[in-house]
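**Student:** Below you'll find the structure I mean.
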Amino acid sequence: MGKEKSHINVVVIGHVDSGKSTTTGHLIYKCGGIDKRTIEKFEKEAAELGKGSFKYAWVLDKLKAERERGITIDIALWKFETPKYQVTVIDAPGHRDFIKNMITGTSQADCAILIIAGGVGEFEAGISKDGQTREHALLAFTLGVRQLIVAVNKMDSVKWDESRFQEIVKETSNFIKKVGYNPKTVPFVPISGWNGDNMIEATTNAPWYKGWEKETKAGVVKGKTLLEAIDAIEQPSRPTDKPLRLPLQDVYKIGGIGTVPVGRVETGVIKPGMVVTFAPAGVTTEVKSVEMHHEQLEQGVPGDNVGFNVKNVSVKEIRRGNVCGDAKNDPPKGCASFNATVIVLNHPGQISAGYSPVLDCHTAHIACRFDELLEKNDRRSGKKLEDHPKFLKSGDAALVKFVPSKPMCVEAFSEYPPLGRFAVRDMRQTVAVGVIKSVDKTEKAAKVTKAAQKAAKK
């Protein structure tokens, strides 16, 4: 095996019928983590049900069905490899909680793959005014996913017609430009997810197709297939050099060991012997040990899901939604209020000051009040349209002051991205998304454990 390949996360977006499942299924199937036995089992079932030609989507449907029934599928199934990367597919949308997942996301996507159906009439439906495609693309951009690949699918259904492909590239370029992407940095790849054309091997059906190209800081990059486009994603920098931020997913009490908080390192590193602070709880203590998958670690780095043992802290003092950080290096704090840019996605009425829905930010799930609507902005340029609007409706973007109903720890998106984006949930759906601009932090009278005092003297 040699050196481990770098990990990247991609999110696959597009209209319901664009062929996302088939395309993703195909990649996972051909380059991926599904073992042969499982594939053979699925193929046999598919054939028995007369769904043989459907096998890629069928593979994905099986995985989805198992996931929806609450059987957690080995996440390896959602992985595939390119020459350079190990790629994890973050939740394919269509899933009801997709937007929430993408924001509170267990992982931030490094790149979005937008699948567009090339079929006659289909393309137009996917990109129409109310299209999901627009919402997903806007969301990806708003949440800081800056790299995009466009795959024009179902090219077989238009007989690999060059003029159709060019027309779609032109329309889609305009569309993504409005969202905020620069089309020159985006590869446009014609594919057939169904037949597997131009996914992994270059297609022979389109003599006119010379390949895709995109501009990067390092110059122009070229390729032919979708796999090559994924392999050409620019390596994201992982924020190990920032101060530690680790939102807690759970806190366990383990006999003979004590209190063990669990969560994903978002920025910085966590090591045994470190003195950490939990916010907004205001508890400071020493980390005794750090482990992942039942193995002791010398340090946990961004992306690692770790459990760590802390001294002199009871399970009652810290909880899910708290954030752990280095007590000596920009420790996390609670907040009295924060200002955020909010985009209203779908709210049936009007939102005015006083509205108090639940915000999902990292692992915290807390009701927050829209305290003041400060200004209404143009969604694309961010330019101010009016001061102190009376209300907001679907499609509006605004700067809003929020006041949490309970102590909460959040950060500015510019400093700690994973702790600076949130979903606004109401009526069992995501009504808005937000990006935090500034935070009014509070100092809480802190509890410093004996272990922390001892460690500080060392």
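Indices start at 1 and increase along the chain as displayed.
Using N, Cα and C of the backbone, Cβ positions are placed for all residues, glycine too.
Grabbed the feature section from Swiss-Prot, which reads as follows:
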| type | residues | note |
| --- | --- | --- |
| DOMAIN | 5-240 | domain 'tr-type G' |
| BINDING | Ser21, Thr22, Asn153, Lys154, Asp156, Ser192, Gly193, Trp194 | GTP binding site |
| MUTAGEN | Glu122 to Lys | Reduces interaction with YEF3 |
| MUTAGEN | Asn153 to Thr | Increases KM for GTP to 6.0 mM and reduces translation fidelity. Increases Km for GTP to 10.3 mM and reduces translation fidelity; when associated with E-156 |
| MUTAGEN | Asn153 to Asp | Increases KM for GTP to 2.7 mM |
| MUTAGEN | Asp156 to Trp | Increases KM for GTP to 4.2 mM. Preferres XTP over GTP as substrate |
| MUTAGEN | Asp156 to Asn | Increases KM for GTP to 13.1 mM and reduces translation fidelity. Confers hyperresistance to canavanine |
| MUTAGEN | Asp156 to Glu | Increases KM for GTP to 10.3 mM and reduces translation fidelity; when associated with T-152 |
| MUTAGEN | Glu286 to Lys | In TEF2-1; strongly reduces translation fidelity by increasing the frequency of frameshifting and amino acid misincorporation |
| MUTAGEN | Glu317 to Lys | In TEF2-2; strongly reduces translation fidelity by increasing the frequency of frameshifting and amino acid misincorporation |
**Student:** Near Ser192 (GTP binding site), which mutagenesis positions out of Glu122, Asn153, Asp156, Glu286, Glu317 have their CA within 10 Å?
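**Tutor:** Of Glu122, Asn153, Asp156, Glu286, Glu317, within range: Asn153, Asp156.
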**Student:** Measuring Cα to Cα, how many angstrom lie between Trp194 (GTP binding site) and Glu122 (mutagenesis position)?
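**Tutor:** The separation of the Cα atoms works out to 16 Å.
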**Student:** Hey, what's the Cβ neighbour count for Glu286 (mutagenesis position) at 10 Å?
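**Tutor:** For Glu286 (mutagenesis position), the count of other Cβ atoms within 10 Å is 24.
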**Student:** For the domain 'tr-type G' (5-240), what's the model's average pLDDT?
**Tutor:** 77
**Student:** Which of the recorded positions Thr22, Glu122, Gly193, Glu286 has its Cα nearest to the Cα of Asn153 (mutagenesis position)?
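**Tutor:** Its closest listed neighbour, by Cα, is Gly193.
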**Student:** Looking only at C-alpha atoms, tell me how far Glu317 (mutagenesis position) is from Lys154 (GTP binding site), rounded to the nearest Å.
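**Tutor:** Cα of Glu317 (mutagenesis position) to Cα of Lys154 (GTP binding site) measures 55 Å after rounding.
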**Student:** Per 10 Å Cβ neighbour count, which of the recorded positions Thr22, Asn153, Ser192 ranks highest?
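**Tutor:** Most Cβ neighbours within 10 Å: Asn153.
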**Student:** Between Thr22 (GTP binding site) and Glu122 (mutagenesis position), what C-alpha distance do you get in Å?
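**Tutor:** Cα of Thr22 (GTP binding site) to Cα of Glu122 (mutagenesis position) measures 16 Å after rounding.
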**Student:** Could you check which of the recorded positions Glu122, Gly193, Glu286 is the closest Cα neighbour of Asp156 (mutagenesis position)?
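**Tutor:** So, of the listed recorded positions, the one sitting closest to Asp156 (mutagenesis position) is Gly193.
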**Student:** Calculate the distance in Å between the alpha carbons (Cα) of Lys154 (GTP binding site) and Glu122 (mutagenesis position), and round it to a whole number.
**Tutor:** 10
